[in-house]
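A.B. asks: I have a structure here, written as structure tokens, and I will follow up with some questions on it.
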Amino acid sequence: MVSCLCFRPSRKTKLKDKSHKRSIRNQTSSSSAQPAGTAKEVDSSSSQTVVQDSSRYRCQIFSYRELAIATNSFRNESLIGRGGFGTVYKGRLSTGQNIAVKMLDQSGIQGDKEFLVEVLMLSLLHHRNLVHLFGYCAEGDQRLVVYEYMPLGSVEDHLYDLSEGQEALDWKTRMKIALGAAKGLAFLHNEAQPPVIYRDLKTSNILLDHDYKPKLSDFGLAKFGPSDDMSHVSTRVMGTHGYCAPEYANTGKLTLKSDIYSFGVVLLELISGRKALMPSSECVGNQSRYLVHWARPLFLNGRIRQIVDPRLARKGGFSNILLYRGIEVAFLCLAEEANARPSISQVVECLKYIIDHTIRKERRTRRRLLGGNKDGAGTSRSPDETMMRMLEEEEEYVTSEEAIERRRVIVDDARTWAGMNRRGATPPTPTP
């Protein structure tokens, strides 16, 4: 992998209220351990506990009437999204503050558990790349969560089914979104104590503010990670098709590396412009609908350009070498063996490297185009000729035997790491 795999350990942030930390751990464990249809109903006293302790969690209790007024009685014109556990409305408080209100589905017990986990998690966890919780409503049978309003919607809204006139995201914006999401995940994994497994990372759960700054949302499936003497958390498999790590989908064993796999899928979506579970219309014959299965052989065979989103290719503004590096990072995260995947801190450093070099390339290209250029014989070249030559140089590298062999070495390194971890040996340092 590239030299940016070096990273600095993150500072831990402990959840100071230990009694409530245990309470949340119990709530998150109970939210998934029971098989569907047999889970014990969460009684209203659990929700009342949240209400009574709201001052300790720095969030506001809203009345149902207050939120109904804010959302114009939850009418369709206020509707901004639907999810697996509820419907989201845009609202405006009497203070003028814009908000997003998620009304949890009353038809299932799981919705009440989701409510408890989400409110408690977001009350304790605060980071610039996590959505901010304003408060909640637990009045009667109503369960509503109130967030900051994110004006640009989700990443999913900017990748698929674009409206007429809607611009596709450029390379730098896509990589900045990936970096912000990775930083949010790094906070959950490295700074929260105990670590938090997000468990529901996908493009529809990454929201964007007016500057395309991403924030992770929807924490109803989040769980505390394993304690020091355990390698994983065993739980009922939940999540979205196309994003679940294979070891979690097959065995229910959940680790921080399960989130890394999901992040790899998101990064691959950002680069390819394809859904994690592709429509059958995009598949040929018996081809798998899973994006990962579609893209992996293309990556291994050096057919990088077939992976990239055509809209991204048309916009330009990126280097073929950096595109190749981005896909490398995605497939490191998508290693079949959990122990072969990088940590989220390593992923953050890799993405910083890619963005830094993207910005440098922009500046270098601008200087060359504005200042003109000359070939080796001293003959001036036009801006178009200069750009064409730069693209040819990059293409020569990406399709070279060296680059193809490098891809195979990355896969071999991942397998070596996984094998040695299974045997309890110390794995070697990844190839730089």
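The backbone N, Cα and C atoms fix where each Cβ goes, glycine too.
Taken from Swiss-Prot, the feature active site, proton acceptor applies to Asp200, supported by sequence analysis. Look at Swiss-Prot and you will find Ile80, Gly81, Arg82, Gly83, Gly84, Phe85, Gly86, Thr87, Val88, Lys102 tagged as ATP binding site, backed by sequence analysis. Summarising the annotation, Swiss-Prot assigns domain 'Protein kinase' to 74-354 and lists sequence analysis as the type of evidence. Cys4 to Ala appears in Swiss-Prot as a mutagenesis experiment; the accompanying note says: Loss of plasma membrane localization; when associated with Ala-6. Among the mutagenesis results in Swiss-Prot, Cys6 to Ala has the note: Loss of plasma membrane localization; when associated with Ala-4. The residue drawn here is the original one. According to Swiss-Prot, the mutagenesis experiment Tyr147 to Gly carries the annotation: Loss of kinase activity.
What does the local environment look like for each feature on the list?
C.D. replies: Counting every protein chain shown, the number of other Cβ atoms lying within 10 Å of the Cβ of Asp200 (active site, proton acceptor) is 23.
Classification of Ile80 (ATP binding site) by DSSP places it within a strand.
Cβ-based neighbour count (10 Å, all protein chains) for Tyr147 (mutagenesis position) stands at 22.
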A.B. asks: What does DSSP call Tyr147 (mutagenesis position) in the simple three-state scheme?
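C.D. replies: Tyr147 (mutagenesis position) sits in a strand per DSSP.
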A.B. asks: What whole-number Å value do you get for the CA-CA distance of Asp200 (active site, proton acceptor) and Gly86 (ATP binding site)?
C.D. replies: 15
A.B. asks: Applying a 10 Å Cβ distance cut-off over all chains shown, what neighbour count does Val88 (ATP binding site) have?
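C.D. replies: I get 21 for this one.
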A.B. asks: In whole Å, how far does the CA atom of Arg82 (ATP binding site) lie from that of Tyr147 (mutagenesis position)?
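C.D. replies: Rounded to the nearest whole number, the Cα-Cα distance is 15 Å.
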A.B. asks: By a simple count of other Cβ atoms within 10 Å, which of Ile80, Arg82, Gly86, the binding-site residues in the record, is least packed?
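C.D. replies: Candidates: the binding-site residues Ile80, Arg82, Gly86. Fewest Cβ atoms within 10 Å: Arg82.
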